[in-house]
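Visitor: Here's a structure for you.
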Amino acid sequence: MAAGKFASLPRNMPVNHQFPLASSMDLLSSRSPLAEHRPDAYQDVSIHGTLPRKKKGPPPIRSCDDFSHMGTLPHSKSPRQNSPVTQDGIQESPWQDRHGETFTFRDPHLLDPTVEYVKFSKERHIMDRTPEKLKKELEEELLLSSEDLRSHAWYHGRIPRQVSENLVQRDGDFLVRDSLSSPGNFVLTCQWKNLAQHFKINRTVLRLSEAYSRVQYQFEMESFDSIPGLVRCYVGNRRPISQQSGAIIFQPINRTVPLRCLEEHYGTSPGQAREGSLTKGRPDVAKRLSLTMGGVQAREQNLPRGNLLRNKEKSGSQPACLDHMQDRRALSLKAHQSESYLPIGCKLPPQSSGVDTSPCPNSPVFRTGSEPALSPAVVRRVSSDARAGEALRGSDSQLCPKPPPKPCKVPFLKVPSSPSAWLNSEANYCELNPAFATGCGRGAKLPSCAQGSHTELLTAKQNEAPGPRNSGVNYLILDDDDRERPWEPAAAQMEKGQWDKGEFVTPLLETVSSFRPNEFESKFLPPENKPLETAMLKRAKELFTNNDPKVIAQHVLSMDCRVARILGVSEEMRRNMGVSSGLELITLPHGHQLRLDIIERHNTMAIGIAVDILGCTGTLEDRAATLSKIIQVAVELKDSMGDLYSFSALMKALEMPQITRLEKTWTALRHQYTQTAILYEKQLKPFSKLLHEGRESTCVPPNNVSVPLLMPLVTLMERQAVTFEGTDMWEKNDQSCEIMLNHLATARFMAEAADSYRMNAERILAGFQPDEEMNEICKTEFQMRLLWGSKGAQVNQTERYEKFNQILTALSRKLEPPPVKQAEL
């Protein structure tokens with residue numbers, strides 16, 4: 001624009017003197033401008049290329065006196081000191097005008113101010129001509145989520161302190177800005193009693209665990225999870241921000257331009273923002289962007305991590321703006337000269353005589369996105385111990401080795417280390433080829449291709465020769481020796497005759513439940529019975545009340561070990577399962593039916609315990625005694641038996657909403673069985689919480705556990721098939737992902753240590769003689785027939801649980817009716 005308007009004017013003037021701007025009349029006059037015009041008698045230069053006009057009155061000292069506009073004829077004023085670095089640098093000095101405005105100019109060791117000013121004028125001219133675009137961008141910011149700070153107009157981003165003070169004019173006005181002296185923090189600026197005040201918003205990090213933390217914000221008293229919530233509280237309640245100042249905020253000062261414009265207007269680094277701040281209502285005086293490498297580097301280093309505006313310019317294969325071409329070219333040149341600017345994530349291959357390296361292109365546009373392999377001769381190597389976000393230190397051609405990387409400070413989830421049982425070959429899973437394993441005995445050898453090199457293996461695969469693997473993953477192939485191979489059956493299993501002649505038998509996929517209520521022969525129940533028969537409920541309650549809690553726990557443990565296939569597993573069952581224990585089977589895909597059976601028994605037991613409490617037709621004291629007995633059985637299951645599976649079922653029954661709402665019953669328990677109530681509150685409930693958070697290894701010795709906690713694992717694996725009263729409590733926790741990882745790691749340990757659980761159960765049940773009647777009421781089939789009847793026991797699990805949940809709610813309200821207001825609602 002300037003080149004077209006002033007192309008006819010001379011441009012070969014000397015530049016070693018400082019000249020003022022002259023008007024268009026001076027160009028036509030033959031008189032010397034020194035006699036009539038003073039250097040301080042002109043206003044600011046217009047940013048649209050028009051010529052300056054003469055100003056009447058006392059002449060202020062302005063920044064436009066220090067440089068000349070492109071295309072104007074300069075007139076000499078006085079000799080100028082030559083700088084050793086540049087011929088036309090500007091003297092750096094702040095000046096005060098009559099309004100107290102502070103103007104700070106650039107470093108003298110920069111480029112020509114004329115070129116920079118024209119560039120700034122063009123950008124400002126383009127920005128001024130697109131108000132609709134800025135308005136639309138501002139509306140998009142304000143339509144973000146209410147918890148996003150950018151969606152609130154009273155947030156002004158990184159504006160200087162002086163600018164924020166000028167924006168608040170009346171008592172109660174406020175805005176929130178970024179702290180320039182403490183990046184990452186926020187400051188609330190307000191006016192109270194005709195005085196601008198600044199309050200730093202205290203930021204506190206609450207570390208919940210090693211991997212999770214929560215950030216809270218506060219002034220003096222109450223803390224909030226977000227800054228918008230803090231502002232809403234103080235504005236809505238007219239609460240003083242501090243007791244000392246008594247400042248109250250109620251009138252927000254809203255921004256009228258997007259945050260991007262404010263950021264470009266004032267700069268991003270604290271030092272630059274203070275030097276180039278716009279003061280006292282002069283939005284047309286903007287900080288000039290530096291074209292030097294130091295300015296570009298400073299802006300890049302001081303950007304916040306979440307700044308998406310700057311990331312747009314750094315990504316992709318094309319430059320974001322052609323105006324910054326020289327900046328990027330200088331940055332590219334610096335990057336090639338200094339090792340500290342090596343791109344993260346790639347290595348420069350060492351130069352050798354055998355590899356020709358092509359020179360870098362002369363184009364200033366360079367790629368900052370993905371880097372394709374330009375030459376097949378250059379081999380890209382990736383270090384195995386590389387960390388995400390680790391900067392490279394020098395090229396590979398250096399003689400000195402790189403120092404070891406610093407440990408990562410970001411917390412991450414750690415999987416518990418596997419026990420020594422994982423090193424045993426019997427505990428490892430292997431990939432079996434039925435066609436190959438069928439013809440191989442104990443002494444059979446692998447084909448020669450399997451013992452040779454990878455090339456021979458590929459050759460055999462092309463010839464369709466059978467191999468020991470089906471997948472395309474390459475495994476290490478061991479030489480022929482006396483050690484056991486992972487694809488061969490274990491020696492101990494071979495001696496027991498699990499597989500005849502070493503042949504592989506495909507595991508049996510079970511599709512029918514092991515619980516058959518209609519085929520169950522009971523001493524108490526007729527062939528066909530109705531649900532919740534009163535006589536059967538009383539008989540089961542008498543057996544439960546008259547037996548010792550430890551005896552009841554032993555019967556429950558014995559039945560759990562058979563259902564989970566920890567004890568009483570025959571050779572035929574092992575052959576059908578493909579593994580030796582049900583604890584390992586529930587982690588495998590074909591263990592679907594066993595997982596359903598485990599869920600069935602757990603939920604049926606919990607419902608049965610709840611019915612034992614709610615179905616009592618006796619007095620309040622009888623219900624309190626039943627509660628006490630159940631808590632004692634839970635203690636025995638936890639301490640003596642090590643049966644965490646049934647322990648969780650009893651705790652689930654006690655924590656049902658239909659049970660916890662019985663305030664009179666729990667009060668009677670505390671009065672009559674104080675020690676039992678304390679034991680439940682202080683020991684059982686915290687222990688149950690630790691179990692469901694996957695931290696049982698910290699409070700339970702492994703050698704004391706006979707049946708581990710199974711429900712979190714089987715519930716996760718069968719979530720689409722079975723649901724009971726929504727998700728579990730641990731899944732609603734803030735640390736649910738870490739808890740799930742703990743449960744999955746525990747499942748791996750269960751599969752590895754299945755033999756240890758079996759030996760613990762055999763040791764605990766040694767010499768145990770079960771009672772026939774007590775043993776029957778502990779069976780799942782009896783409980784299903786008692787609760788749902790002979791016909792209802794065949795209905796789908798989900799439907800049965802939903803209907804019985806309504807029955808439990810009705811029984812609970814019958815024992816202790818809700819208040820009248822709740823009943824009316």
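Positions of Cβ are set from backbone N, Cα and C atoms, glycine also.
As annotated in Swiss-Prot:
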type    : residues      : note
DOMAIN  : 154-253       : domain 'SH2'
DOMAIN  : 548-818       : domain 'Ras-GEF'
MUTAGEN : ARG177 to Lys : Abolishes localization to focal adhesions. Reduces interaction with PTPRA
MUTAGEN : LEU744 to Glu : Weakens interaction with BCAR1
MUTAGEN : ARG748 to Ala : Abolishes interaction with BCAR1 and SRC
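Give me the structural setting of these features: burial, nearby parts and distances.
Guide: Per-residue pLDDT, averaged across the domain 'Ras-GEF' (548-818), gives 88.
Other Cβ atoms within 10 Å of the Cβ of ARG177 (mutagenesis position) number 22 in total over all chains.
LEU744 (mutagenesis position) falls within a helical segment according to DSSP.
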Visitor: To see if you understand the setup: which same-chain residues, six or more apart in sequence, place their Cβ under 8 Å from that of LEU744 (mutagenesis position)?
Guide: LEU713, LEU716
Visitor: What's the number of neighbouring CB atoms sitting within 10 A of the CB on ARG748 (mutagenesis position)?
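Guide: So the number of other Cβ atoms within 10 Å of ARG748 (mutagenesis position) is 16.
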Visitor: In whole Å, how far is ARG177 (mutagenesis position) from ARG748 (mutagenesis position) when you measure between their Cα atoms?
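Guide: ARG748 (mutagenesis position) to ARG177 (mutagenesis position), Cα-Cα distance: 50 Å.
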Visitor: Of the residues in the domain 'SH2' (154-253), how many are helix, strand and coil by DSSP?
Guide: 17 helix, 35 strand, 48 coil
